[in-house]
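A.B. asks: Dumping the structure here so I can ask a few things about it.
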Amino acid sequence: MSFKTLSALALALGAAVQFASAAVPLVQKRATCDDGRTTANAACCILFPILDDIQENLFDGAQCGEEVHESLRLTFHDAIGFSPTLGGGGADGSIIAFDTIETNFPANAGIDEIVSAQKPFVAKHNISAGDFIQFAGAVGVSNCPGGVRIPFFLGRPDAVAASPDHLVPEPFDSVDSILARMGDAGFSPVEVVWLLASHSIAAADKVDPSIPGTPFDSTPGVFDSQFFIETQLKGRLFPGTADNKGEAQSPLQGEIRLQSDHLLARDPQTACEWQSMVNNQPKIQNRFAATMSKMALLGQDKTKLIDCSDVIPTPPALVGAAHLPAGFSLSDVEQACAATPFPALTADPGPVTSVPPVPGS
């Protein structure tokens, strides 16, 4: 056989092997944990017992209730303690490790309760406080209908110092002040809007202490766009007492509106992005998951962490559709985005109703 013929045969065999490799999909290897569950990385197996424990004993049997709301709040209050100029370790668990310092910051009012609830789980399991806070937040959101699987990375080292004070935005701060603080931490104005999808499953205890557990929208147990709709409605009342710092009038009895949410929904820097979230569940889910993942990595070296995102449960499907509350019409919308029309929504039938407090608050 001539060298020319041999070369041609080798090329043909190489092409055939290459074609076969392309045609046969690679089989992704998965680790089987002691309890039979599988994950992409064996190091993630330690999370399954923690998952079972918090679903049963922190989240009351995998509910989307008060402890989920507070755990999600804690992810932000821990992570946003980060500034390239002012210091802070970001998502490092310092709010638990140095709780006697950080829970006394004015912006962290009331957060001592969820810190106290989570500390025994951190002590019980082989996990750092920084990892536990972000893991619990991601698991909690997955309990909510319409929720998302927030990516989770394992391996944050223990915090070495408390966060500086004054890094958590307050509800009475101006839009410019909030965007400046968030910009310092690496977030654009639109990412601030995306993060605020968290208020779809949130409530306030301390803005008006007379009405603890008052939600920010009418569906606090569902991760949906009602928060973005209802913050654009004309305010009619204060659900409790008036003249509370950081509170604006709400459209519904039993629903509280933060002054910061009211202003961000109407500010030229954020209004159109805010409106774009209305009745756009895929966008809310995708943007929130991506931005929460970014926040959860503040102050961390991602290359040193392990991707354990597949441990996070799949959330229940969204129930219900975007709507105006009963008794409201599109004329009640204070539209601040001139670039696009406000989405066409219908109102629930019946008279105006009130929103009950979040159970367990």
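Glycine residues also receive a Cβ, built from the backbone N, Cα and C atoms like all the rest.
Just the original residues are modelled here, none of the noted substitutions.
As annotated in Swiss-Prot:
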- Glu66, Glu70, Asp205: Mn(2+) binding site (BINDING)
- Asp78, Gly90, Asp92, Ser94: Ca(2+) 1 binding site (BINDING)
- Pro106 to His: Minor effects on activity (MUTAGEN)
- Trp194 to His or Ser: Complete loss of activity toward veratryl alcohol and reactive black 5. No effect on manganese oxidation (MUTAGEN)
- Trp194: active site, tryptophan radical intermediate (ACT_SITE)
- Ser200, Asp217, Thr219, Val222, Asp224: Ca(2+) 2 binding site (BINDING)
- Asp205 to Ala: Complete loss of oxidation activity toward manganese (MUTAGEN)
- His262 to Phe: Minor effects on activity (MUTAGEN)
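Help me see these features in their spatial surroundings.
C.D. replies: Annotation note: Glu70 (Mn(2+) binding site) sits in a helical segment as assigned by DSSP.
Counting every protein chain shown, the number of other Cβ atoms lying within 10 Å of the Cβ of Asp92 (Ca(2+) 1 binding site) is 29.
In the shown protein chains, 10 other C-beta atoms lie within 10 A of the C-beta of Pro106 (mutagenesis position).
In the three-state DSSP assignment, the secondary structure recorded for Trp194 (mutagenesis position) is helix.
Under DSSP, Val222 (Ca(2+) 2 binding site) is assigned to coil, being neither helix nor strand in the three-state scheme.
Classification of Asp205 (mutagenesis position) by DSSP places it in coil, neither helical nor stranded.
A helical conformation is recorded for His262 (mutagenesis position) in the three-state DSSP classification.
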A.B. asks: Among the recorded positions listed here (Glu66, Asp78, Asp92, Asp205), which has the Cα closest to the Cα of Thr219 (Ca(2+) 2 binding site)?
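C.D. replies: Going through Glu66, Asp78, Asp92, Asp205 one by one, the closest to Thr219 (Ca(2+) 2 binding site) is Glu66.
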A.B. asks: CB neighbours of Ser94 (Ca(2+) 1 binding site) within 10 A?
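C.D. replies: Other Cβ atoms within 10 Å of Ser94 (Ca(2+) 1 binding site): 26.
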A.B. asks: Specify the secondary structure state of Asp217 (Ca(2+) 2 binding site) as given by DSSP, simplified to three classes.
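C.D. replies: In three-state terms, Asp217 (Ca(2+) 2 binding site) counts as coil.
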A.B. asks: When DSSP is mapped onto helix/strand/coil, what comes out for Asp92 (Ca(2+) 1 binding site)?
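C.D. replies: Where Asp92 (Ca(2+) 1 binding site) sits, the three-state DSSP reduction gives coil.
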